[in-house]
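Annotated features, as they stand in Swiss-Prot:
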type	residues	note
DOMAIN	71-190	domain 'Rhodanese'
DOMAIN	247-390	domain 'Tyrosine-protein phosphatase'
MUTAGEN	CYS334 to Ser	No effect on MAPK1 binding. Impairs nuclear envelope breakdown activity in oocytes
ACT_SITE	CYS334	active site, phosphocysteine intermediate
BINDING	CYS334, LEU335, ALA336, GLY337, ILE338, SER339, ARG340	substrate binding site
Amino acid sequence: MKNQLRGPPVRAHMSTSGAAAAAAAGGTRAGSEPGAGSGSGAGIGAGATTGAGAMPCKSAEWLQEELEARGGASLLLLDCRPHELFESSHIETAINLAIPGLMLRRLRKGNLPIRSIIPNHADKERFATRCKAATVLLYDEATAEWQPEPGAPASVLGLLLQKLRDDGCQAYYLQGGFNKFQTEYSEHCETNVDSSSSPSGSPPTSVLGLGGLRISSDCSDGESDRELPSSATESDGSPVPSSQPAFPVQILPYLYLGCAKDSTNLDVLGKYGIKYILNVTPNLPNAFEHGGEFTYKQIPISDHWSQNLSQFFPEAISFIDEARSKKCGVLVHCLAGISRSVTVTVAYLMQKMNLSLNDAYDFVKRKKSNISPNFNFMGQLLDFERTLGLSSPCDNHAPSEQLYFSTPTNHNLFPINTLEST
């Protein structure tokens, strides 16, 4: 059970330049445009740019005054940090923006509405009704001063800010980000205390958040977009994280996600009641295939950008459902348990739980933190999402876009609580 705590007021001494910016910001209210400040400080503070070409920002002091004077009623706060950091602590009333890395290019091209990357339905509606009427303030972890450089990759914070302003919103970024605001005004920050959180007390990291990601304009196959340790690799080229769970991870009561080692451990298979094994590799043997105790299915796919894994989604989903109907556990594995088997597992959750790609991916990642499907597989999952009709209604796509998989049947959709209690 999570309890929301508000920290005691904490004040930190500001630098001379920071104090000047805050002082200039003090008289600038929500909705003011760049340069709207008064006196000698105009053009420096929260409602103004910090120089030619700089993006418009608001100060921590300005935000504190808005929250205390109006309770944030005239403000729409957007937190662009990873979801785990948002869950750990965030500014009151903020909405978190979380998105799989594959969607960043779509965001850059302008065909991904911002509303569609807000996971919570109530927050979607709040964004839709207030984004044009309120001052929109975005923040990341610690951006202090930001001036775009010509030709440099746009940060996601900058991309969102520019898109909002192009759409007619009064949008700004928070100078100094969350770190500065929490240091100076912790009473306006909400912290979730959860006994199951990181034992070290440090916030976990995520590959899904927007804050530190950058978007390249190249047309690479996506392999370079995977940020994994380089100390080890799969036999067919996929990086393998240095630390992995010792046993398969339970995704649903009957569905387990693991690696090749798990599939050869009789003690593990027996412990979890696993009788069905889905092997998502072209060359790893089915260790106990001839013993008659286990039911196998093998999907001959390598972890490579050229492979079409999505054509096997229907039969993989059917195989998992067969195990479920017989009240048996099913293990989905590849070599390392981070790419191919994850892709199949996410596809299953999307169809059977009626989850969007973003929600299904997040669901799996919360159970197994080291997942990293290759970029092409994520693209296939995105196409699968469209076929299932799970995309946001405001996320329109050109009719000429190609789908790269056999269309699965869209039936037998189960609510989350039904599947998790089975």
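Just so you know, glycine gets a Cβ as well, placed from its N, Cα and C.
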Other C-beta atoms that fall within 10 angstroms of the C-beta of ALA336 (substrate binding site): 26
The domain 'Rhodanese' (71-190), counted residue by residue under DSSP: helix, strand, coil: 51 helix, 24 strand, 45 coil
PLDDT averaged over the residues of the domain 'Rhodanese' (71-190): 82
Composition by DSSP (helix, strand, coil) of residues within the domain 'Tyrosine-protein phosphatase' (247-390): 65 helix, 23 strand, 56 coil
Site of maximum Cβ density within 10 Å, from binding-site residues LEU335, GLY337, ILE338, SER339: GLY337
Count of other CB atoms lying within 10 Å of the CB belonging to ARG340 (substrate binding site): 30
